[in-house]
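Have a look at the structure below, then the notes.
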Amino acid sequence: MAGERPPLRGPGPGETPVEGPGGAGGGPGRGRPSSYRALRSAVSSLARVDDFDCAEKIGAGFFSEVYKVRHRQSGQVMVLKMNKLPSNRSNTLREVQLMNRLRHPNILRFMGVCVHQGQLHALTEYMNGGTLEQLLSSPEPLSWPVRLHLALDIAQGLRYLHAKGVFHRDLTSKNCLVRREDGGFTAVVGDFGLAEKIPVYREGARKEPLAVVGSPYWMAPEVLRGELYDEKADVFAFGIVLCELIARVPADPDYLPRTEDFGLDVPAFRTLVGNDCPLPFLLLAIHCCSMEPSARAPFTEITQHLEQILEQLPEPTPLAKMPLAKAPLTYNQGSVPRGGPSATLPRSDPRLSRSRSDLFLPPSPESPPSWGDNLTRVNPFSLREDLRGGKIKLLDTPCKPATPLPLVPPSPLTSTQLPLVASPESLVQPETPVRRCRSLPSSPELPRRMETALPGPGPSPVGPSTEERMDCEGSSPEPEPPGPAPQLPLAVATDNFISTCSSASQPWSARPGPSLNNNPPAVVVNSPQGWAREPWNRAQHSLPRAAALERTEPSPPPSAPREQEEGLPCPGCCLSPFSFGFLSMCPRPTPAVARYRNLNCEAGSLLCHRGHHAKPPTPSLQLPGARS
């Protein structure tokens, strides 16, 4: 059909990706830069906001509002994470790029991208159980096997993430989501906006600390002190989550006892734990909260210990046959055992199948628990003005260029012996062939054919068993071997998503309903007080970098040499506010002249135009437009 755009697809078997006329490659025969492939894949997975209805606000965060939506064509229920701040655009793109490359049952599944009024919004799977924080604060009974399974799910997700060479940096009970299915619970890890490549500190080389980011209650002591830190910071955050699971208390120091050096107050914490708690489970939580990072075990060993604890746990007894204690342990009763982490607790009664924290509701925020007459409650986060009591979120620079995170395995870790039960043999993971590539590792992947753009039964998403380990070193001299590009799992009629055009600009309104705001209202972008003189304090330069990101410079003369990795403008009218220069590693400004085929939203060039309809259908319920 004349005037119709050919379908977007990746290179087929035996094909070598080359640039078309006027492309960034400078002519036919040159390989396409990875930024172009990432951009084209992002355009192919775009959705319009008015493709969804039944919008219900289910939560809000520091940068976004979360809506439960239903796709009109497929009827699939998803979660739309609408970005509220234009300055957070690059962090959102980093999160989308990373989630699009992760495939694991305990990692939140990425469904697609939605663009509305110049803002990028992520579409993820819907978790009907809410957050782990909401589950623990509810009166829902949770037996010890259920809690151990939740902890194992989170540990397996983080083990997979660390194996890809990336660590989370913002692991909290707010960012762990729960799915209810078949009378049980499954936990997944989400919110990868602060994820970073695992650093490698070599002897003799200059060691520059990473930025101080995260939620203070879950941040490791070395992070709060501005020291060097790595993936072991996630282990400390996991230990705080385990303490929340064991005692069913919030991470607030008014409920979860902490020391003045941001550690866990072990004697005071044990007063919150009933005698029925499995001792290895408690010791694992204490071990993960070690002050010394080298003393914390990696997640490969943590998952092994959790699996062994589950195997050794006695069979649960029906609730009707459970003997109730005469005087159940409450938050203000019990003595404080001394002797450090190695002090033993009374042996648990094998007849008990549920935690004693299920016998009464969690404490209300108005009545913090008491830890004994001889203990003083300490909130170390209130002693520093920059932390503001811990009810904030520390950020690096929300507007810095989005550097894709390479998904490569980190260097071998030194095994750390856990002072717990005897460990089984190490989990043997099958080795997968290493494929070397020159593209940005976290760039979205292209669908091979046009079938993902049309409604109908689509292929199932690629599972973890079919993926490859990526060895994406920028200095690799080997070209990428030709082969079929893996398909991007988009939601069609099953778990995929359809390809549509860009978003319209009409405003949206949400269905009235209860709003669950689980995050504090304050956001801090700078580093802790007193670090302004340090040369590595990158967080204090956020405002100049934000202005630099929005600035557009004229394009270079045609005769100037061009590099292969250069920033490309978005070809779609929906992405005109974007520069998309941060998709590339090239620091040169974005050219002002569009060099690709125009992807405007005229009816003649749409991938899926509406036929003879005079007007596009209007949504019954609308989402509020993002502020640009």
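Placement of Cβ uses the backbone N, Cα and C atoms for every residue, glycine included.
The active site, proton acceptor annotation in Swiss-Prot covers Asp170. With a cut-off of 8 Å between CB atoms and residues at least 6 apart in sequence, the same chain places Asp191, Gly193, Leu194, Ala195, Val213, Gly214, Ser215, Trp218, Ala237, Lys393 near Asp170 (mutagenesis position), listed in sequence order. Secondary structure at Asp170 (mutagenesis position), as computed by DSSP, is coil.
Residues annotated as ATP binding site in Swiss-Prot, with sequence analysis given as evidence: Ile58, Gly59, Ala60, Gly61, Phe62, Phe63, Ser64, Glu65, Val66, Lys81.
Averaged across the domain 'Protein kinase' (52-310), the predicted model reaches a pLDDT of 92. Taken from Swiss-Prot, the feature domain 'Protein kinase' covers 52-310, and the record attributes it to sequence analysis.
Here the residue is the original one, while Swiss-Prot reports the published mutagenesis Asp170 to Ala with the comment Loss of kinase and autophosphorylating activity. Abolishes TESK1-induced actin stress fiber formation. No effect on interaction with YWHAB, SPRY2 or SPRED1. No effect on TESK1-mediated dephosphorylation of SPRY2.
If you take the C-beta of Tyr201 (mutagenesis position) and look for same-chain residues 6 or more apart in sequence within under 8 angstroms, you find Lys207, Leu228, Asp230. Reduced to three states, the DSSP call for Tyr201 (mutagenesis position) is coil. Under its mutagenesis annotations, Swiss-Prot gives Tyr201 to Ala the following note: No effect on autophosphorylation.
Annotation note: Ser215 (mutagenesis position) sits in a coil segment as assigned by DSSP. Among the sequence features in Swiss-Prot, the mutagenesis site Ser215 to Ala is noted as follows: Loss of autophosphorylation site, loss of kinase activity.
On its own chain, Tyr217 (mutagenesis position) has Thr172, Ile240, Ala251, Asp252, Pro253, Leu256, Phe381, Gly390 as residues at least 6 apart in sequence with a Cβ closer than 8 Å to its own Cβ. Here the residue is the original one, but Swiss-Prot notes a mutagenesis experiment at this spot, Tyr217 to Ala: No effect on autophosphorylation.
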Val66 (ATP binding site) CB neighbourhood, other CB atoms within 10 A: 19
